[in-house]
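Q: One structure coming up, written as structure tokens, with questions to follow.
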Amino acid sequence: MKLQFNLKAYFKTSADPTPAKDAIAALFEEANSTLLTRGAPEGQGAKVTEWKLGEDRIELTLQSGRYVRVHDAIFRLRKQLAEALGKKYKIGIRGIEVESFIIKVPADHELRMLKVPYIKSMENIEGGIQLELEVGEAEMKNRVPDRILTLLEEKIEAAQYGAKAEHWNLLWQREPMEHPFKEDPTQAMMKEGWLKRGSSRGQWIHGPQSARIFRTFEKIVLEELLEPLGYREMIFPKLVTWEVWMKSGHAKGVYPEIYYVCPPQTRDPDYWEEVADYYKVTHEVPTKLIKEKIAEPIGGMCYAQCPPFWMYVAGETLPNEEIPVKVFDRSGTSHRYESGGIHGIERVDEFHRIEIVWIGTKEEVLKCAEELHDRYMHIFNDILDIEWRKARVTPWFMAQEGLLGLAEENTVGTTDYEACLPYRGPDGEWLEFQNVSINGDKYPKGFNVKLQSGDELWSGCSGVGLERWAAVFLAQKGLDPANWPEEFRNRVGEMPKGIRFL
């Protein structure tokens, strides 16, 4: 099956168009071979396949493929008809009414019904999917059918991608190591008083010992990677608005995983008095009442750490001599709503991360990524001395945004770093604890960032998740500093005492 559009519609006329029947017939015949083929390969333009006249209308059926789509074709015809009928016959075109709009899209996999505006019905048919749209003149002019088609094709491509096994490719793996420690590090840390659960799901309070480990990881990243490679520290916002996520592309699918932010409708104390009074009397927080008094979500808590940075450079032009731009942020927590039950520090809703971002030409971005890979290998082999591997994967946004072709070229994509967790057993699932992503022109285009020379800008990012580093290191080395690699132990120094309780 090929992509097919079928539109049944009519032009509303100011008078009976019958006197102009011959002129209309000639116009449609001519348009099928000229007007409706412009911009399309030979034989792939749109066509008027049927038409008839009514007292106050010109009814027609249009068919097309991917080129000169029917909703574009009908506006081309409107302009020609208005000129032809207006001059000679004094008949005006008052608007367009749509009777049916059907798109047939080739697909190898069935899809669930899309629950979005303007879709009247969706059916899985032999060889593809059939959509019936409920659109009018305004929606066609605003290219709503194109956006619906793009959404559907992205979902088809993502379904095909999900059926493949090739989106995880092993690049390198360290030789197997002996791991005497076999405990779950989270349980061991809790038992030794290194950390306790916070009051919110997926949240931990880190004691002095755990905090020392985190700060040592940060120091290693600063001294062994960020400073030698010339990265400058910034502070990124941790409340992210819809505007940012729309530009970054996250607005296409982030909703199940973010913590939403809703501001008060007003700061007027009188407006909130009944909430405060309710608590004073009942000693319960009236969450339903609060829900009535807060505004709609303005965005959410930091999810992926780098998008807010891009508002700093949005709409700007970078001088040639200023690239590559290399920055990092370690100023606060990120938040991600994790599914399932209770997890350890390897899977949390609130976590600490150093986010590394770089911008430059394609060649510069690829070079920066290689530099990071080299420094990470040094850290994981020579300082932490862990058993790990790295694999090339395709990130979620590419499957979601129809960018899989770029990933297959092996330039745009993500390299995941994974480590074994001995307590899970020899056949247990490895944990992804680090990544390096090359995002192509996704962010510079989304935030309208340009280069003085006019050359295309690319970007990359890499997140250092401190909880994941701790989960991996402590799972393999345990909590006893005597069993840690000497290089790491020297950087930690004397471990602080924990807080004692009776």
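Placement of Cβ uses the backbone N, Cα and C atoms for every residue, glycine included.
Note that the structure is predicted; figures quoted are calculated from it, not measured.
Residues or ranges marked as L-serine binding site by Swiss-Prot: A304, R336, R353, I354, E355, Q400, N435. Per Swiss-Prot, Zn(2+) binding site is recorded for C306, E355, C461. The feature Mg(2+) 1 binding site is assigned by Swiss-Prot to R336, E338. Annotation source Swiss-Prot lists Mg(2+) 2 binding site at D416, E432, N435. Experimental mutagenesis at this site is recorded by Swiss-Prot as C306 to A, annotated: Loss of activity. Annotation of the published mutagenesis E355 to A in Swiss-Prot: Loss of activity; the original residue is retained in the structure shown. Quoting Swiss-Prot on the mutagenesis of C461 to A: Loss of activity.
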Q: Looking at the recorded positions C306, E338, E355, which ones sit with their CA no more than 10 Å from the CA of C461 (mutagenesis position)?
A: C306, E355
Q: How many Å separate the Cα atoms of R336 (L-serine binding site) and E432 (Mg(2+) 2 binding site)?
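A: If we compare the Cα positions of R336 (L-serine binding site) and E432 (Mg(2+) 2 binding site), the gap is 16 Å.
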Q: Cβ atoms within 10 Å, counted per site: which of E355, D416, E432 has the most, among these recorded positions?
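A: Checking each of E355, D416, E432, the winner is E355.
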Q: Given the binding-site residues E338, D416, N435, state which is nearest to C306 (mutagenesis position) when distance is taken between Cα atoms.
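A: Of all the candidates listed, N435 is nearest in space.
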Q: Report the nearest neighbour of N435 (L-serine binding site) in space among the recorded positions E338, E355, D416, comparing Cα positions.
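A: That would be D416, the closest of E338, E355, D416 to N435 (L-serine binding site).
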Q: Taking just the CA atoms, what is the gap between A304 (L-serine binding site) and D416 (Mg(2+) 2 binding site) in Å?
A: 16
Q: Using Cβ-Cβ distances, find the residues under 8 Å from E338 (Mg(2+) 1 binding site) that belong to the same chain and are at least 6 apart in sequence, listing them in sequence order.
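A: Looking at Cβ-Cβ distances below 8 Å from E338 (Mg(2+) 1 binding site), excluding near sequence neighbours, one finds R201, G202, E257, R347, V348, D349.
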Q: Cβ within 8 angstroms of the Cβ centroid of C306, E355, C461: which residues besides those meet this for the Zn(2+) site?
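A: Along the chain, the qualifying residues are A304, Q305, P307, F309, D329, I356, V357, S462, G463.
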Q: Helix, strand or coil at E355 (mutagenesis position), per DSSP?
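A: DSSP call for E355 (mutagenesis position): strand.
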Q: Pop the Cα-Cα gap between E432 (Mg(2+) 2 binding site) and R353 (L-serine binding site) into the table, whole Å please.
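A: Distance between the two Cα atoms comes out at 14 Å.
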Q: Do any residues at least six apart in sequence from I354 (L-serine binding site), in the same chain, have a Cβ closer than 8 Å to its Cβ, and if so which, in order?
A: E218, V221, L226, F328, D329, R330, G463, V464, L466
Q: For N435 (L-serine binding site), what is the secondary structure by DSSP, using just helix, strand and coil?
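A: Once the DSSP labels are grouped into three classes, N435 (L-serine binding site) ends up as strand.
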Q: Express the distance between the Cα positions of E432 (Mg(2+) 2 binding site) and E355 (mutagenesis position) as a whole number of Å.
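A: Each residue's Cα considered, E432 (Mg(2+) 2 binding site) and E355 (mutagenesis position) end up 16 Å apart.
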